[in-house]
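J.: Encoded as structure tokens, here's the structure I'll be asking about.
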Amino acid sequence: MKTFVLHIFIFALVAFASASRDSAKKIGSQYDNYETCLTEHGLTDDDVFSIGEVSSGQHKTNHEDTELHKNGCVLQCMLEKDGLMSGADYDEEKMREDYIKETGAQPGDQRIEALNACMHETTDMEDKCDKSLLLVACVLAAEAVLADSNEGA
């Protein structure tokens, strides 16, 4: 079975690297535990937010709180199955290690700084589902800004 390296940061990086092409793609849909986590939380692919919705912040205005929470639960499920979260607690070191491995980011890279800032911003949240969605949204938004600034350079 192929190794499943999934966490919110990989979602974000995949989204950022090809944002225009992948903006309609559902967050996490390319990963092995996606379908399992959808089933565990009683959702379908149609219920999951697109990368574009989350990176732009539209998910907050276009959806009800229950939809936000359920999407967060799917994300948390995938993070937990990959050993990156336990309940509402991050394994920050493992998240960084996996992120660096997947992205090739080097120390001082703004993407790592964004990841660290997003983890710090959400670390005290107690609800594991809301925390997971906010983390993903934070990283996606930061990566979108970084991608835009790099295009203008």
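Backbone N, Cα and C define each Cβ position, glycine as well.
Heads up, this one's the original sequence, none of the swaps are in it.
Swiss-Prot lists these features:
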type: VARIANT; residues: Glu35 to Ala; note: In allele B6
type: VARIANT; residues: Gly42 to Ser; note: In allele B6
type: VARIANT; residues: Asp45 to Glu; note: In allele B6
type: VARIANT; residues: Met119 to Ile; note: In allele B3, allele B4 and allele B5
J.: Just to verify: the residue among Glu35, Asp45 with the fewest other Cβ atoms within 10 Å, which of the variant positions is it?
T.: Asp45
J.: Which one, from the variant positions Gly42, Met119, has the smallest tally of other C-beta atoms lying within 10 Å of its C-beta?
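T.: Counting other Cβ atoms within 10 Å of each of the variant positions Gly42, Met119, the minimum falls on Gly42.
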J.: Quick one: pull the CA-CA distance for Asp45 (variant position) versus Met119 (variant position), whole Å only.
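T.: Checking the Cα atoms of Asp45 (variant position) and Met119 (variant position) gives a distance of 26 Å.
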J.: Which secondary structure state does DSSP assign to Met119 (variant position), in the simple three-class scheme?
T.: helix
J.: To the nearest Å, how far is the Cα of Gly42 (variant position) from the Cα of Glu35 (variant position)?
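T.: One finds 10 Å between the Cα atoms of these residues.
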J.: For Glu35 (variant position) and Met119 (variant position), what Cα-Cα distance in Å is obtained after rounding to a whole number?
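T.: Per the Cα atoms, Glu35 (variant position) and Met119 (variant position) stand 26 Å apart.
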